[in-house]
Structure formats: structure tokens, C-alpha cells
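Colleague: Next up is a structure, given as C-alpha cells.
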Amino acid sequence: MNDVAIVKEGWLHKRGEYIKTWRPRYFLLKNDGTFIGYKERPQDVEQRESPLNNFSVAQCQLMKTERPRPNTFIIRCLQWTTVIERTFHVETPEEREEWTTAIQTVADGLKRQEEETMDFRSGSPSDNSGAEEMEVALAKPKHRVTMNEFEYLKLLGKGTFGKVILVKEKATGRYYAMKILKKEVIVAKDEVAHTLTENRVLQNSRHPFLTALKYSFQTHDRLCFVMEYANGGELFFHLSRERVFSEDRARFYGAEIVSALDYLHSEKNVVYRDLKLENLMLDKDGHIKITDFGLCKEGIKDGATMKTFCGTPEYLAPEVLEDNDYGRAVDWWGLGVVMYEMMCGRLPFYNQDHEKLFELILMEEIRFPRTLGPEAKSLLSGLLKKDPTQRLGGGSEDAKEIMQHRFFANIVWQDVYEKKLSPPFKPQVTSETDTRYFDEEFTAQMITITPPDQDDSMECVDSERRPHFPQFSYSASGTA
């Protein structure tokens, strides 16, 4: 779509994701799916270039509700493999109808456009430009992946939206982590709408420190992501046992994380957003693997809708708490928090009371143990700046600014990417099914996958429900 135009604009009340107050925002909806909000109505081009909120309504799901306020509507979609929601309200039912109709019209137009692109691409499967969006049917015409093709070995994690299981592919003997999400949580049963799956980001990402996606497929009641399995355990697990890492060990892990985030930002134009120790795994050799296993730990029922407090609040950046637009700099805040934990043995800000915790994140100055070296203090101070524009990595140079910091002075970044640096710790795993570095709370549990009403194959997907997840299925070419 070459000509981007404003479809609708006006004032909306947006509810904060974390501090649940309502804030007036002036929103612009564009025909490319962009849905951007400002504190004041933008008067010129310069003001339009710095929105507080920046969302996409592409193939979103819309829900109307009268709670927690009358004339509320909710936009729900998948961001990577995590469900996100944004809540708005207006003064009258007519206003709500105007907004939801406009949003649905834009989403439908984008869906048609994508289908036309898909039709064009599917005619030339050898064209790699469209490979990330091809169905399994295109990659392997005679075969569709089903749940029956895996042995289910051990539970690796569990949450509100589903579970992560260690599986073995029967045909190849290869081990993977399968993330299984329940459709009923993602798609309201009484809504005929489309849910965006940004799993194409995972499909098309190739980086040594990012978890690769091997397959994604759906059954009539589940979405399944089959991902590379790193059995060196969570960094959280290792840090919990050792309490603190040396600066050299933290530097090694930090460099691999920076390399991966640089790739996502510069090559994929993606903000990871959810950097925390639990999402950092080690592979069998001790290298970092950033995962997307994110399962919401707790679900909070809020009125008529399921409002989920996803993620660990200790990692939230100030701009996220203030409900401002967050760009790439949010990932550098996350890097600051995890590196602080590694080198200091505790979180930079902590309080069991969430409101007090948020106040600390927004207001409290960072403190360091006396044992920390000057370069480490300088790095962490830069990464944990409250103002994202002043943060290390917050400028146009992004990751390059962090790479040039004196804490990383001895790091050769190409060597990092090529895994030429020796890991400071090598996991003592004896086999691919060795889960000693995973929480026994999960691995000791029996695996239960509730039997569906009919065979769990792609063919059984009810044609009425299948369109909820268009172009969801995927198979990586070659080996993951």
C-alpha cells in the first residue's frame, strides 16, 4: 500500500497496561494498520513523528464490553506467540461503533491484500522472499504436521495460556520444545474475527542466539509451535544457584544477547520487549538462546474480559509503565536489568507491592554494590536511564552504541556471532533428554494433553474456525 492515509482520528480513553488508570489519547488510524496515539492532538508533521502509543490493527480481534466502563472495546492479537490486549473506551455507543467499524474495515483490507500477496507468492515456491509465509502444504505438498508425529516426554513449563513440552519427532528422532496454546483463550468463541500471529518473525529469524521455529500448526482447539530445544536450562536457574556471576561471565552472556537484539532490531525491525532471565536459556555448549516460551504465569479476571498480567513486573521499563510508546530502547532497559542481576545478584528495583515497585522503577536512582567495577557501573547506569532517549542504545546507533562501550572493549563482535568465544560455563548434560537444569516442579509432572473431540490433524480443523488463524502453518526448510 503506497499511499498511507488517515482513515479515522479522534479522542479515546486508553487504559494503562500495568498502572490501570484511564488516559485520554488522540488516536490516528491509518489504512496501513497503524494505530497511533498522542497526549495532545498533533498539529504538524513533526508532532506526528513522536507518538506515545503505536499499535497495529492488522487482523486483530475486536471485542465490545460494558466493563470496566460503558462503551469499552478491546483489541486483541498475538505478538510473536504471546497474547496482548489493548483496552479503550468512548463516551457513546455510536462512537464505539464508528471506531470498531473503521478498525475492522482496515484489518479486512489488509487481510485481502495479504491473501493476494500469498496467492502470488505461492505460484513460485522457489522464491525465498515469501518462504516465511508459506503453508506447510507448500513446503511439503504431501504432508501436514500433526500432534501425532511427536512423542511427548517431559513438561518444561506451564501457564495460563498453555504449556511447553519436550517432544521427540518420531520420523527424525530430533528433540524440540513444543509450545501448545489453547485457542479458546485466544479467540472468543462468539466472535468471528481474525487473530494476527506474528510467528512469521520467528519463522524468518536465523541467528545463533535466537531460538529457531521448526514448525507451527493448528488443531481444531490448539495452536502449536515446535521450537528448537536448548537443554542447558534457564539463566535464572543457574544464577539462583550461584547467586552472582563474575563480570567476565556476565560480559560473555551480555555480548551474545546484544548480538541477538541487534539482529532483531536492524534486520527484522522487531522489538523483543520481554527480556528477562527466564527467557534466556543456555544450549548444551553454554551459549545463549533467547526463547519465546512466554506463558503468562497468572491470569487476572477483570470484569467480563480476561485481562492478563503477563510478564514479570520487575523488568518493565519506565516508558512501558507510563504507557508511552516504547521503541527499541525498551530492550536495552531489559538488558540492563538482566546484567544487573547477573553482576549484583539481585534486581535493581524490587518491592512485593506492585504499586511501590512501579514507583521505584519510575523514580528511584540505581544503586550498586561497592565490589562492582567502574566499567560495569557505567554500562548499567547507561542502560538503566529512565528516559529512553538518554539511555545507552536509545539513539539512532542502537546496539552499536552498546557494542562500543568500554565494558565490551575487548569483545570482537564478529567472533561473538561466530561462537568463537569459549563459554565460561558448559552445562553438564548427558543427553538431549537430560532436564536437570529445568524446574522439577514441572519436569516431575505427568504430561496431560486433553484429548480433542476428534483426531488432532490439520484435516480435522473445522472450516468455520480455521480462518481465525490464516497462514498459521509453517515448516522450516532443511533442519532447524
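Glycine is treated like the rest: Cβ placed from N, Cα and C.
No substitution from the list is modelled in this structure, which keeps its original residues.
The active site, proton acceptor annotation in Swiss-Prot covers Asp274 and rests on sequence analysis. Taken from Swiss-Prot, the feature 1D-myo-inositol 1,3,4,5-tetrakisphosphate binding site applies to Lys14, Arg15, Gly16, Glu17, Tyr18, Ile19, Arg23, Pro24, Arg25, Asn53, Arg86, supported by similarity to another entry. Residues annotated as ATP binding site in Swiss-Prot: Leu156, Gly157, Lys158, Gly159, Thr160, Phe161, Gly162, Lys163, Val164, Lys179. Summarising the annotation, Swiss-Prot assigns domain 'Protein kinase' to 150-408. Quoted from Swiss-Prot, the note attached to the mutagenesis of Lys179 to Ala or Asp states: Lacks kinase activity. Inhibits insulin-induced activation of glycogen synthase when expressed. Under mutagenesis, Swiss-Prot gives Thr308 to Ala with this note: Inhibits insulin-induced activation of endogenous Akt1, insulin-stimulated protein synthesis, insulin-induced activation of glycogen synthase and insulin-induced phosphorylation of 4E-BP1 in a dominant negative manner when overexpressed; when associated with A-473. For the published mutagenesis Ser473 to Ala, Swiss-Prot gives the following note: Inhibits insulin-induced activation of endogenous Akt1, insulin-stimulated protein synthesis, insulin-induced activation of glycogen synthase and insulin-induced phosphorylation of 4E-BP1 in a dominant negative manner when overexpressed; when associated with A-308.
Relative to the rest of the structure, where do these features sit?
Modeller: Cβ neighbours within 10 Å of Arg86 (1D-myo-inositol 1,3,4,5-tetrakisphosphate binding site), excluding its own Cβ and spanning all shown chains: 18. Secondary structure from DSSP puts Arg86 (1D-myo-inositol 1,3,4,5-tetrakisphosphate binding site) in a beta strand.
In three-state terms derived from DSSP, Lys158 (ATP binding site) belongs to an extended strand segment.
Annotation note: Lys179 (mutagenesis position) sits in a strand segment as assigned by DSSP.
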Colleague: So which one is it: of the recorded positions Arg23, Lys179, which has the fewest other Cβ atoms within 10 Å?
Modeller: Arg23
Colleague: With H, G and I counted as helix, E and B as strand and the rest as coil, say where DSSP puts Gly16 (1D-myo-inositol 1,3,4,5-tetrakisphosphate binding site).
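Modeller: It is coil.
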Colleague: Please give the greatest C-alpha separation between any two of the 1D-myo-inositol 1,3,4,5-tetrakisphosphate-binding residues Lys14, Arg15, Gly16, Glu17, Tyr18, Ile19, Arg23, Pro24, Arg25, Asn53, Arg86, in angstrom, as a whole number.
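Modeller: Taking every pair of listed residues, the largest Cα separation comes to 17 Å.
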Colleague: Taking only the recorded positions Lys158, Val164, Lys179, Asp274, which one has a CA atom nearest to the CA atom of Arg23 (1D-myo-inositol 1,3,4,5-tetrakisphosphate binding site)?
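Modeller: So, of the listed recorded positions, the one sitting closest to Arg23 (1D-myo-inositol 1,3,4,5-tetrakisphosphate binding site) is Asp274.
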Colleague: Looking only at the domain 'Protein kinase' (150-408), report the model's average pLDDT.
Modeller: 83
